[in-house]
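Engineer: The structure under discussion is supplied below as C-alpha cells; questions concerning it will follow.
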Amino acid sequence: MGTDQGKTFTWEELAAHNTKGDLFLAIRGRVYDVTKFLSRHPGGVDTLLLGAGRDVTPVFEMYHAFGAADAIMKKYYVGTLVSNELPVFPEPTVFHKTIKTRVEGYFTDRDIDPKNRPEIWGRYALIFGSLIASYYAQLFVPFVVERTWLQVVFAIIMGFACAQVGLNPLHDASHFSVTHNPTVWKILGATHDFFNGASYLVWMYQHMLGHHPYTNIAGADPDVSTFEPDVRRIKPNQKWFVNHINQDMFVPFLYGLLAFKVRIQDINILYFVKTNDAIRVNPISTWHTVMFWGGKAFFVWYRLIVPLQYLPLGKVLLLFTVADMVSSYWLALTFQANHVVEEVQWPLPDENGIIQKDWAAMQVETTQDYAHDSHLWTSITGSLNYQAVHHLFPNVSQHHYPDILAIIKNTCSEYKVPYLVKDTFWQAFASHLEHLRVLGLRPKEE
C-alpha cells in the first residue's frame, strides 16, 4: 500500500491527529491521513473518529477483507510509524488468511448477507417488549402492585431484559453486524445509554478498540484490567495478595455490582482520566455528548423518579436493586465464562512490544466456547457461547454463527490451532471458578 517514502511518526505524534479536521491512523506501520475520506467512509464517521490517532491494524483487518482497501488507502499514505503504543502482531499467517477466505466464501457463494437475518428484529422486539412490559407491570398493574413478590418477579424479568439489551442490540451495533447503516448502529447503541444508563461510547473504546484486538493481553485489554492490589487475581502475571486466598468463594458475589460500577466508571473515563486502561479517549462529538448525558438523565428518570411517584422509597430501591443485580450477574457470568477460565492463554508482548503469535490463532486460544448444541443458551447469551467465532468474525451477525462453526473448527483442526469448547455453560463457569481458585493460591515463591 503506497510507497516507502514519507514522514516518520512516533505513536505520540500520531495520537495528536485525532480530530474530525485532522484525522490520521496507522495500519501495519504505515500512516494515513484520512481526513478527506471521513465523510465517504462506508462504515460511517464515528468509526473513523474512534480510530483516529492510533494504530488500528487488528481492528482494520477484522472488518476488512485482506487487500480490499489497498487501492483506497494508497491515496492517503503520508508516512511511517516508528514506535508502538500497544502490542503489535505479526503479518497474518496462512491460517488467518485461510479461515478468513473460507468464511467470506461461504457468504459470497450462497449470496448471503452476513449482516442480515430476519430473526434479528424479532429478537430485538421481544427484548424491548419484555423490558417495557415488565416495567409497566411493576408500577401500573394493580394485581402485581398489590403483591410484592410478583413485583420482584417482574423486576427479575426486567433485569434479564436489560442484560439482553447489552448482549444483542448494543453488542451487534458495536460490531456493525446488523445492517450496513451507521445510523442504525448509533440508534441501537444509544439504547444501552437510555435503558441501562451505561455509555455506548465507553463500551466502544473498551470492547471494539480494546478487548477484541488485544484479548487477554495485560495492559491492553480493558476487560482484564486490574489494580494493585485488586479484589481479585485473574492474570498469571498479576501480583498475588493475601486477600486472593479463596477468592473463588467470594469474588463471584461481587459481580452483582457490575452495572453500578460501569455507570460511575463511564463518567470517570470520558471526562476525567480520558482513557480506558490503555485505550485513549478521543474528543467527544456532540451526538455522543447528548446521548451520554441524555441517557444518564433518562435512566434516573425512568428507574427512580417515575417509580417514586407510585411506590414507596423502600420498594423502589428493592425493585431497582433486584433488576440491577440480575442484569449484572447475567452479563458478568456470561463474560467470565468465555475468557477468564483455566485453559485459555494469556499472551504477553516481547521486549519490542510484539506478540509472537498470529492474531487469529490468539483469538481462538484466548477464548472458551460452550453449549453449541443448545439453542436456548445461544439465544439467552447473545450467541456468546460461540465466542471464538465471534472474535474471529465480529462483523458477522450472531445469527450466522452456528452456520459457519464447522468451517472454523475444521480450519483450526487443519492448522493445529486448539479450539476450546465445553458441553454446557455450567462446565464453562466451573472453569472460571477453578481459574480463580488456582490464582488465589499462595505462589510457591511467596
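Placed from the backbone N, Cα and C atoms, the Cβ positions cover glycine too.
Nope, none of those substitutions made it into this model, it's the original residues.
Just so it is clear, the model here is predicted, and its values are computed rather than measured.
Feature list, courtesy of Swiss-Prot:
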type	residues	note
BINDING	His41, His64	heme binding site
DOMAIN	6-82	domain 'Cytochrome b5 heme-binding'
VARIANT	Gly21 to Asp	In strain: ATCC 32221
VARIANT	Val88 to Ile	In strain: ATCC 32221
VARIANT	Asp111 to Asn	In strain: ATCC 32221
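Are these features on the surface or tucked inside, and what are their neighbours?
Structural biologist: The 10 Å shell around the Cβ of His41 (heme binding site) contains 15 further Cβ atoms across the protein chains shown.
Sequence-distant contacts of Gly21 (variant position), defined by Cβ-Cβ distance under 8 angstroms and a gap of at least six in the same chain, are Thr35.
If you draw a 10 Å sphere around the CB of Val88 (variant position), it holds 18 other CB atoms from the protein chains shown.
Taking all protein chains in view, 6 other C-beta atoms sit within 10 angstroms of the C-beta of Asp111 (variant position).
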Engineer: Quick one: DSSP breakdown of the domain 'Cytochrome b5 heme-binding' (6-82) into helix, strand and coil?
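Structural biologist: Secondary-structure composition of the domain 'Cytochrome b5 heme-binding' (6-82): 30 helix, 21 strand, 26 coil.
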Engineer: Compare the Cα of Val88 (variant position) against each of the recorded positions His41, His64, Asp111 and report the nearest.
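Structural biologist: Closest by Cα: His64.
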Engineer: How many Å lie between the Cα of His64 (heme binding site) and the Cα of Asp111 (variant position)?
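Structural biologist: Just about 18 Å between their Cα atoms.
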Engineer: Between the Cα atoms of His41 (heme binding site) and Asp111 (variant position), find the distance and write it as a whole number of Å.
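Structural biologist: So the alpha carbons of His41 (heme binding site) and Asp111 (variant position) sit roughly 24 Å from each other.
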